[in-house]
Amino acid sequence: MVKIVTSQAEFDSIISQNELVIVDFFAEWCGPCKRIAPFYEECSKTYTKMVFIKVDVDEVSEVTEKENITSMPTFKVYKNGSSVDTLLGANDSALKQLIEKYAA
């Protein structure tokens, strides 16, 4: 299940308290974000050892700025509290490869 983050404090807490976190930085008005959302949700059900969250770039702008997000969707992988990988764009196969790289 994908959790929607609503504050900087919540984002920081999730990132620091979980070994592997995949973050989808999205916007409600973003067509590609909407297109890949069901696939991201499916991945959260398949790869249950990872935490999947979403951050609305317009609603939680402090996280967006801190993480230097400039395009949507942007997917970031956090391992033990640190950003370790980034994927730009709504590419299902590239997102699956990114997730599988860290799921192993």
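Glycine residues also receive a Cβ, built from the backbone N, Cα and C atoms like all the rest.
So, quick note: what you're seeing has the original residues, none of the substitutions.
Pulled from Swiss-Prot:
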| type | residues | note |
| --- | --- | --- |
| DOMAIN | 2-104 | domain 'Thioredoxin' |
| MUTAGEN | Cys30 to Ser | Does not stably interact with OAT and fails to increase OAT catalytic activity; when associated with S-33 or S-33 and S-43. Does not stably interact with SAHH; when associated with S-33 |
| ACT_SITE | Cys30 | active site, nucleophile |
| MUTAGEN | Cys33 to Ser | Forms a stable disulfide intermediate with OAT. Fails to increase OAT catalytic activity. Does not stably interact with OAT and fails to increase OAT catalytic activity; when associated with S-30 and/or S-43. Forms a stable disulfide intermediate with SAHH. Does not stably interact with SAHH; when associated with S-30 |
| ACT_SITE | Cys33 | active site, nucleophile |
| MUTAGEN | Cys43 to Ser | Does not stably interact with OAT and fails to increase OAT catalytic activity; when associated with S-33 or S-30 and S-33 |
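Taking the Cα atom of each, Cys43 (mutagenesis position) and Cys30 (mutagenesis position) are about 20 angstrom apart. Non-local contacts of Cys33 (mutagenesis position) by the CB criterion (under 8 A, 6+ apart in sequence, same chain) comprise Asp24, Phe26, Ala27, Met72, Pro73, Ala90. Shown for the domain 'Thioredoxin' (2-104): DSSP residue counts in helix, strand and coil, namely 44 helix, 30 strand, 29 coil. Its own atom aside, the Cβ of Cys30 (mutagenesis position) has 19 Cβ atoms within 10 angstroms in the protein chains shown.
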